[in-house]
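Asker: Submitted below is the structure of interest, expressed as structure tokens.
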Amino acid sequence: MTSRYRSSEAHQGLASFSPRRRTVVKAAAATAVLAGPLAAALPARATTGTPAFLHGVASGDPLPDGVLLWTRVTPTADATPGSGLGPDTEVGWTVATDKAFTNVVAKGSTTATAASDHTVKADIRGLAPATDHWFRFSAGGTDSPAGRARTAPAADAAVAGLRFGVVSCANWEAGYFAAYRHLAARGDLDAWLHLGDYIYEYGAGEYGTRGTSVRSHAPAHEILTLADYRVRHGRYKTDPDLQALHAAAPVVAIWDDHEIANDTWSGGAENHTEGVEGAWAARQAAAKQAYFEWMPVRPAIAGTTYRRLRFGKLADLSLLDLRSFRAQQVSLGDGDVDDPDRTLTGRAQLDWLKAGLKSSDTTWRLVGNSVMIAPFAIGSLSAELLKPLAKLLGLPQEGLAVNTDQWDGYTDDRRELLAHLRSNAIRNTVFLTGDIHMAWANDVPVNAGTYPLSASAATEFVVTSVTSDNLDDLVKVPEGTVSALASPVIRAANRHVHWVDTDRHGYGVLDITAERAQMDYYVLSDRTQAGATASWSRSYRTRSGTQRVERTYDPE
């Protein structure tokens, strides 16, 4: 089924694991076929004096009248990412309403320099809303591959439907990015959401697949400096499937922790040793600088990814930064998860989110959310027993959280947000989440201990990883083995969880109409194979006004 806003032209076409492993997953237990007009071959390597576009093109953060365009030019052979080499280079950009570029609607130029790693960003305005646009760059007589970007509907437009690809957690060494290839081939996406862990910071062989690496990182060591982060971003953007998806539709991206270091918090990270690995402030600044250089992201506030986009009267999308302002994570079973002085969002961001959700006049309020907000607890007791016992023993008030890196570790922020939704009768809030390397469909209860007899304030769709290890990979058993055992146990202890798949890799497609928001979950045949196939797994939806998830059998 094609998007209701897709033009006919566009339609063509658990054991002890290393401390450097993701907290969630351990606690809970390229040959490619490119699509249609986006099948441009990778350009040849730059030769001296001949600019080349080796890292593809991208667009992001669509507005009704504009979109942010991105590329990197390689002006000379020695001007590799992170090298600091290469001359200033004039780069032109052209935007048209047809892929033959006969109807040009915008053009201009800028200068790419070594100071920005020869990356180029052009924030184009004055475009028509809800319209496919084609764009390309040029330098020294060389044209880049063409990309397609769709502008958002006008703010007051009555929109019949929207469709977004949804992905997270793509570890280069763990496999190939076939999920991106399959999303690119659809040709019906208004945009795609990357919910974090676009890159990983580990050194070669530290975080692969079942103890091996399918392909090697660059640089080979753990990334610490600005040059390191630039090299790693550059390696990722040589992937043909990632290039194809970036050329197919605008990305709306937020970071999680691995864009910087595992389990990042405001003053450090689990995967950072102060002094030995330099100063945290310098490392964080380097990682963020490289991210904004290499990603088509338009920050509303410098140094953070929280911002808001609108898609007509149908939906708005609040995008969160859950790393820059958070308190340090506490250990499993620590009652400090309930400490009101500890924050995940930071005061300013939480107030911004609450105000935006309250003032929204759209049918759906989407929240791009890097870590799971629905409670995920073990050892559940009845509410009348849990609260006094937790108070007596200094345990978490909402049960023993499996992962204190997510909202479970910052329950005061969550309680405040959910109470705000309930007290203001804010309906149709849908959290879109990554991070945990599993697929989930959740209600978001106000009180998990009394659910489902008590209210649900929102719903949540969690997508699995593109390639990063999930439970079956960590315990090295056949895919599906762990999920068959773990899923019933998880659901029994967490009655707001409608479904969880702990084992498979893939992606989601979110389809929205005025009546419902539906996530279709797709899984890959084998992440270690560049030509991996994709198949539909399940679909869940939330109907308008219900604040609850239900299964459906009709993928869009």
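First residue shown is number 1, and so on along the chain.
In case you wondered, yes, glycine gets a Cβ from its N, Cα and C as well.
Substitutions noted, but not modelled.
Here's the feature list from Swiss-Prot:
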type	residues	note
MUTAGEN	His118 to Asn	Decrease in activity
MUTAGEN	Cys169 to Ser	Loss of activity. No change in secondary structure and thermostability
MUTAGEN	Asp197 to Ala	Almost complete loss of activity and strongly reduced content of iron, but little change in secondary structure
MUTAGEN	Tyr200 to Phe	Almost complete loss of activity and strongly reduced content of iron, but little change in secondary structure
MUTAGEN	His217 to Ala	Strong decrease in activity
MUTAGEN	His233 to Ala	Loss of activity. Altered secondary structure
MUTAGEN	His233 to Asn	No change in activity
MUTAGEN	His246 to Asn	No change in activity
MUTAGEN	His258 to Ala	Little effect on metal content, visible absorption spectrum and on activity
MUTAGEN	His272 to Ala	Strong decrease in activity
MUTAGEN	His437 to Ala	Almost complete loss of activity and strongly reduced content of iron, but little change in secondary structure
Asker: Please determine which of the mutagenesis positions listed here (His217, His272) has the lowest count of neighbouring CB atoms within 10 Å.
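Answerer: Sparsest of the mutagenesis positions His217, His272 by Cβ contacts within 10 Å: His272.
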Asker: Ranked by the number of other Cβ atoms within 10 Å of their own Cβ, which of the mutagenesis positions His118, Cys169, Tyr200, His246, His258 ranks first?
Answerer: His118
Asker: Counting distance between Cα atoms, which of the mutagenesis positions His118, Tyr200, His246, His258, His437 is nearest His233 (mutagenesis position)?
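Answerer: Comparing Cα positions, the closest of these mutagenesis positions turns out to be Tyr200.
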Asker: Identify, in sequence order, the residues in the chain of Asp197 (mutagenesis position) that are 6 or more apart from it along the sequence and have a CB within less than 8 Å of its CB; answer 'none' if there are none.
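Answerer: For Asp197 (mutagenesis position), the qualifying residues are Ser168, Cys169, Ala170, Asn171, Asp256, Asp257, His258, Glu259, Gly434, Asp435, Ser465, Ser468.
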Asker: Measuring Cα to Cα, tell me the gap between His217 (mutagenesis position) and Tyr200 (mutagenesis position) in whole angstrom.
Answerer: 9
Asker: Considering only the mutagenesis positions His118, Tyr200, His246, His272, which residue has the minimal Cα-Cα separation from His437 (mutagenesis position)?
Answerer: Tyr200
Asker: In whole Å, how far is His272 (mutagenesis position) from Tyr200 (mutagenesis position) when you measure between their Cα atoms?
Answerer: 14
Asker: When a 10 Å sphere is centred on the Cβ of His233 (mutagenesis position), how many other Cβ atoms does it contain?
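Answerer: I count 25 other Cβ atoms within 10 Å of it.
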Asker: Between His118 (mutagenesis position) and His246 (mutagenesis position), how far is it from one CA atom to the other, in Å?
Answerer: 18
